[in-house]
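J.: Feature list, courtesy of Swiss-Prot:
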| type | residues | note |
| --- | --- | --- |
| MUTAGEN | Phe44 to Asp | Loss of interaction with CsrA |
| MUTAGEN | Gln123 to Asp | Loss of interaction with CsrA |
| MUTAGEN | Ile125 to Asp | Loss of interaction with CsrA |
Amino acid sequence: MKIATKYHGDIEIHEKDIVRFEQGIPGFLEEKQFVLLPLEDTPFIILQSVNTPALGFVLIEPFSYFPTYEIDLDDNTLEQLQITGEQDVALYVILTVADPFDDTTANLQAPIVINVHKRLGKQVILTNTNYKTKHRLFPEKVAK
């Protein structure tokens, strides 16, 4: 099927590549179907709405930038996403891309969790955590 995207123009996708967010994403509850589209020659991935071309979130796998990042998924999330083990899970965080790019932040408090085998996803809001919605990707470049 052909879809229009925010960053990649019109592209062809396969039904099997669609990730279903049964509850939508907070702030976008009606959006339930997304695809993951790598941005060529970057570590970034676009979580692109299948139905709304202008809706694409910039993601990263957090461990390259935040090597000690760790979360515990509650039983409800494990059940919703039909997760049986770590091999089922892909974990991403949403970026707020800034200008200059050195000011870009990652939302570590609300990761995107995807069951890669069942193609089910959810944005998980972490509670009782020290993670915030804005962690700088490049903390060493903070202005003095």
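Backbone N, Cα and C atoms are what each Cβ position is placed from, and that goes for glycine too.
None of the noted substitutions appears here; every position holds its original residue.
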J.: Using a 10 Å cut-off on CB atoms, tell me which of the mutagenesis positions Gln123, Ile125 is the least crowded.
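T.: Relative to the other mutagenesis positions in Gln123, Ile125, Ile125 has the fewest Cβ atoms within 10 Å.
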J.: Near Phe44 (mutagenesis position), which residues of its chain come within a Cβ-Cβ distance under 8 Å, counting only those 6 or more away in sequence?
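T.: Result: Pro38, Val58, Leu59, Ile60, Leu95.
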